[in-house]
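To start, the structure itself, in structure tokens.
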Amino acid sequence: MSKEKFERTKPHVNVGTIGHVDHGKTTLTAAITTVLAKTYGGAARAFDQIDNAPEEKARGITINTSHVEYDTPTRHYAHVDCPGHADYVKNMITGAAQMDGAILVVAATDGPMPQTREHILLGRQVGVPYIIVFLNKCDMVDDEELLELVEMEVRELLSQYDFPGDDTPIVRGSALKALEGDAEWEAKILELAGFLDSYIPEPERAIDKPFLLPIEDVFSISGRGTVVTGRVERGIIKVGEEVEIVGIKETQKSTCTGVEMFRKLLDEGRAGENVGVLLRGIKREEIERGQVLAKPGTIKPHTKFESEVYILSKDEGGRHTPFFKGYRPQFYFRTTDVTGTIELPEGVEMVMPGDNIKMVVTLIHPIAMDDGLRFAIREGGRTVGAGVVAKVLS
């Protein structure tokens, strides 16, 4: 029994396979689970178990995703693999499967293809911090020079999108041969697992980040003052600490004079907990849903940003018609809707349901935001799109 307990203490890292259709992402996913299970213990997953991905909903969007888990001696990995290109786009934009690092699969027989480029760009836009390359199907290429050429192309492509192409680990392998139990190629899977361990740093846990709580509700308690409620997104709030109230209006400062959960008074509220925070010297009408409480100086309000968005198709309950420049929907951040205007990329006249597109958004009120913040696009309470802040502009 003691072993089970030990497993849980390993750092947990989220990864996924990305890359062009038919380059071997799902075969590689199966090979990793199989080879690591054989070497270090754990459950192997067959190709067809992974390929038959269940549907799930994230922000009202249907995404097909397979989740597998595996262990190396030092870490526990949760790995996501998507069957279709559209699923990757949706997954990365909604953040349904947030990745601490990605394995880019490139077939040595083809070299980089259009979706290879698109997935690298998406990775950059949505903040995938690290990419490791698995050069697949190397058993089918005899020419060493050809492999070097493909490797060089991949490095150039990564550098083009601000990943460190020259320093990126590239493993030459064959997922299929490894899956079939060929020892020479199994060794390449272990080499890849070694890079997952060494190249992707341990992710910072939510509790170690600066305090932030999106405000859901505001109450006034006679004799005690104003209480805001919500779920702590990150960090810890302790009684007596200063906080800032950010977004929508001018930023204000206050002090937390109490934290409560389930009607009990606590010394602190931590990431993941639903709490009420009592604020000193703030009137009920000076604060509203949609603002955030944050550690002073850690987050600023912004109105203009570059984003990567996915527009729901008609089948997903989205719009039935395209939209054009001048479109003014609501952008739903954390707990509230804010109206905004959009600028489309040069040469783009209209956006169709089912498209993914880069757009610059200008909100009518400032919202507390950082790069990587997810949002929904809504019309009258109905979700018509999902997006991520790629870059705050002002």
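Quick reminder: no glycine exception, Cβ is built from N, Cα and C everywhere.
Modelled residues match the original; the substitutions are not represented.
The Cβ of C82 (GTP binding site) has 24 neighbouring Cβ atoms from other residues within 10 Å, across all protein chains displayed. According to Swiss-Prot, the feature GTP binding site maps to 19-26, 81-85, 136-139.
Feature annotation from Swiss-Prot assigns Mg(2+) binding site to T26; the stated evidence is sequence analysis. Long-range Cβ contacts of T26 (Mg(2+) binding site) within its own chain (separation 6+, distance under 8 Å): T17, F47, I50, D51, S66, D81, P83. In this structure, T26 (Mg(2+) binding site) is part of a helix by DSSP.
The domain 'tr-type G' annotation in Swiss-Prot covers 10-204.
Quoted from Swiss-Prot, the note on the mutagenesis of H20 to A is: No change in binding GDP and 3-fold reduction in binding EF-Ts. Packing around H20 (mutagenesis position) is summarised by its Cβ count: 22 other Cβ atoms lie within 10 angstroms of its Cβ, all protein chains included.
Quoted from Swiss-Prot for the published mutagenesis Q115 to A: Weaker binding for GDP and for EF-Ts. When Cβ atoms from all protein chains are considered, those within 10 Å of Q115 (mutagenesis position) total 18, not counting its own.
Annotation note: K137 (mutagenesis position) sits in a coil segment as assigned by DSSP. Sequence-distant neighbours of K137 (mutagenesis position) (same chain, 6+ residues apart, CB-CB distance under 8 A): H23, G24, A107, A108, T109, S174, A175, L176. Under mutagenesis, Swiss-Prot gives K137 to R, Q, E or I with this note: Reduces affinity for GDP.
According to Swiss-Prot, the experimentally introduced change R289 to A is described as follows: 50% loss of Qbeta viral RNA polymerase activity. In three-state terms derived from DSSP, R289 (mutagenesis position) belongs to an extended strand segment. Neighbour list (R289 (mutagenesis position), Cβ cut-off 8 Å, at least 6 residues apart, same chain): I215, E216, D217, V218, T335, T336.
E349 (mutagenesis position) falls within neither a helix nor a strand when secondary structure is assigned with DSSP, and so counts as coil. For the mutagenesis result E349 to A, the note given in Swiss-Prot is No change in binding GDP but higher binding constant for EF-Ts.
For R382 to A, Swiss-Prot lists a mutagenesis experiment annotated as follows: 25% loss of Qbeta viral RNA polymerase elongation activity. When secondary structure is read from DSSP and collapsed to three states, R382 (mutagenesis position) falls in the strand class. Using a 10 Å radius centred on the Cβ of R382 (mutagenesis position) and all shown protein chains, the other Cβ atoms total 15.
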On the 0 to 100 pLDDT scale, where does the domain 'tr-type G' (10-204) sit on average?
94
Test of understanding: give the count of other CB atoms lying within 10 angstroms of the CB of E349 (mutagenesis position).
8
Among all protein chains shown, how many Cβ atoms are found within 10 Å of the Cβ of D22 (GTP binding site), not counting that one?
12
